[in-house]
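**Student:** Dumping what Swiss-Prot says about this protein:
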type    : residues      : note
DOMAIN  : 187-239       : domain 'HAMP'
DOMAIN  : 247-461       : domain 'Histidine kinase'
MUTAGEN : Arg150 to Trp : Increased expression of periplasmic chaperone Spy
MUTAGEN : Pro192 to Leu : Increased expression of periplasmic chaperone Spy
MUTAGEN : Glu264 to Lys : Increased expression of periplasmic chaperone Spy
MUTAGEN : Arg416 to Cys : Increased expression of periplasmic chaperone Spy, increased mRNA for mdtA and acrD, target genes of the BaeSR envelope stress response
Amino acid sequence: MKFWRPGITGKLFLAIFATCIVLLISMHWAVRISFERGFIDYIKHGNEQRLQLLSDALGEQYAQHGNWRFLRNNDRFVFQILRSFEHDNSEDKPGPGMPPHGWRTQFWVVDQNNKVLVGPRAPIPPDGTRRPILVNGAEVGAVIASPVERLTRNTDINFDKQQRQTSWLIVALATLLAALATFLLARGLLAPVKRLVDGTHKLAAGDFTTRVTPTSEDELGKLAQDFNQLASTLEKNQQMRRDFMADISHELRTPLAVLRGELEAIQDGVRKFTPETVASLQAEVGTLTKLVDDLHQLSMSDEGALAYQKAPVDLIPLLEVAGGAFRERFASRGLKLQFSLPDSITVFGDRDRLMQLFNNLLENSLRYTDSGGSLQISAGQRDKTVRLTFADSAPGVSDDQLQKLFERFYRTEGSRNRASGGSGLGLAICLNIVEAHNGRIIAAHSPFGGVSITVELPLERDLQREV
């Protein structure tokens with residue numbers, strides 16, 4: 001047997017509505033109890049006033065007659081006195097189970113010896129309200145009223161019944177209004193959630209163009225903004241993945257096509273299998289190997305899988321070693337390699353990965369700088385940051401191209417292209433290495449007409465404190 005399981009809208013509605021019902025019923029009973037107690041106190045106060053009036057009136061009559069004979073067997077006389085100041089209640093009919101004269105169950109008139117002159121035959125309650133009848137300061141009798149523990153007069157009972165019915169009617173109307181308000185409130189509060197749920201389903205189905213419109217500035221509005229950011233990131237990653245696969249296919253196609261052409265030429269007898277042919281094939285295989293290695297390094301750096309063994313590292317000897325390894329290659333192309341370095345700058349990092357960073361930057365300038373140019377490497381520190389600058393000479397790039405230099409497989413047109421032999425992954429790997437060291441890498445126009453790559457890294461003491 002399946003039971004109804006409410007959704008989040010139903011649960012929110014039930015929670016708010018149940019709270020409203022509990023509050024309404026609690027308030028109703030609190031008001032009822034307060035009303036009944038207050039009403040009984042009001043009746044008690046009225047009885048006390050009637051007792052006092054009756055006591056004063058009987059005292060005047062006693063002073064005129066000098067005794068209580070006028071009152072014996074004359075209950076109607078007391079009734080007439082009460083009727084004189086209680087016109088509204090004089091026509092009331094006795095309640096159920098009460099004698100014809102309902103007032104007799106409430107009042108007794110006794111003389112100075114506590115002998116009952118007027119009143120019911122029932123015993124006088126010891127906790128009744130007593131008002132003495134005074135004549136010239138002497139007590140000649142008393143008027144006694146039974147304690148009020150419940151409503152006995154029809155007027156009071158009917159009034160209490162009417163108030164009870166009215167209060168329940170108010171509770172019923174308030175319940176309907178609470179249900180309507182709760183329903184509208186639940187729908188209003190959960191409408192953004194429903195839009196987010198629908199958007200999530202679309203994202204799960206692969207529609208990364210889905211966006212939701214934030215309708216408030218609260219937590220749900222912030223969640224909608226985060227959802228849109230997530231969708232935008234997924235859409236961007238999807239496009240990058242497509243471009244990445246297309247770029248890989250393109251990069252692999254050229255060396256494979258050359259290899260295939262060379263092998264088919266040898267197979268058809270067009271070319272002879274000579275050492276020169278073997279060298280050509282090895283060059284293409286080397287290109288493929290370099291591309292695969294770069295892809296492997298990039299994928300590991302993307303996932304943070306590169307093993308970073310961080311320790312205090314002096315960058316100056318590291319730069320000098322890297323520059324020394326490239327000096328002969330720079331000279332063979334007619335390029336000048338110049339350094340402007342301080343004696344020592346220490347950072348907290350991985351020596352091997354920093355060497356890989358410098359090698360990639362040197363390789364980038366070597367491949368893409370025109371012959372007869374130069375590369376200026378400078379270093380310094382400002383505040384708590386180490387700044388390394390690799391500024392080469394022409395050719396330069398446009399402002400738009402500067403923003404794309406660190407994208408994988410990106411190459412500029414002109415002399416900075418595939419003809420130079422690069423895979424377009426070196427600067428992307430540099431970006432990952434720098435970010436792994438809590439730094440940043442920036443491309444700008446070089447004062448020498450080429451490109452200036454600036455690497456900013458935290459000083460050794462700041463990074464070590466963070467670790």
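Cβ atoms here come from the backbone N, Cα and C positions, even for glycine.
How buried are these features, and what lies next to them?
**Tutor:** For the domain 'HAMP' (187-239), the model's pLDDT averages out at 84.
Around Arg150 (mutagenesis position), a 10 Å sphere centred on its CB holds 10 further CB atoms from the protein chains shown.
Packing around Pro192 (mutagenesis position) is summarised by its Cβ count: 21 other Cβ atoms lie within 10 angstroms of its Cβ, all protein chains included. The secondary structure of Pro192 (mutagenesis position), as reduced to three states from DSSP, is helical.
Secondary structure from DSSP puts Glu264 (mutagenesis position) in a helix. For Glu264 (mutagenesis position), the Cβ neighbour count at a 10 Å cut-off comes to 11, with all displayed protein chains included.
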**Student:** Measuring Cα to Cα, how far is Glu264 (mutagenesis position) from Arg150 (mutagenesis position) in Å?
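**Tutor:** Distance between the two Cα atoms comes out at 116 Å.
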**Student:** Please report the distance from the Cα of Arg150 (mutagenesis position) to the Cα of Pro192 (mutagenesis position), rounded to the nearest angstrom.
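**Tutor:** Distance (Cα to Cα, whole Å): 56 Å.
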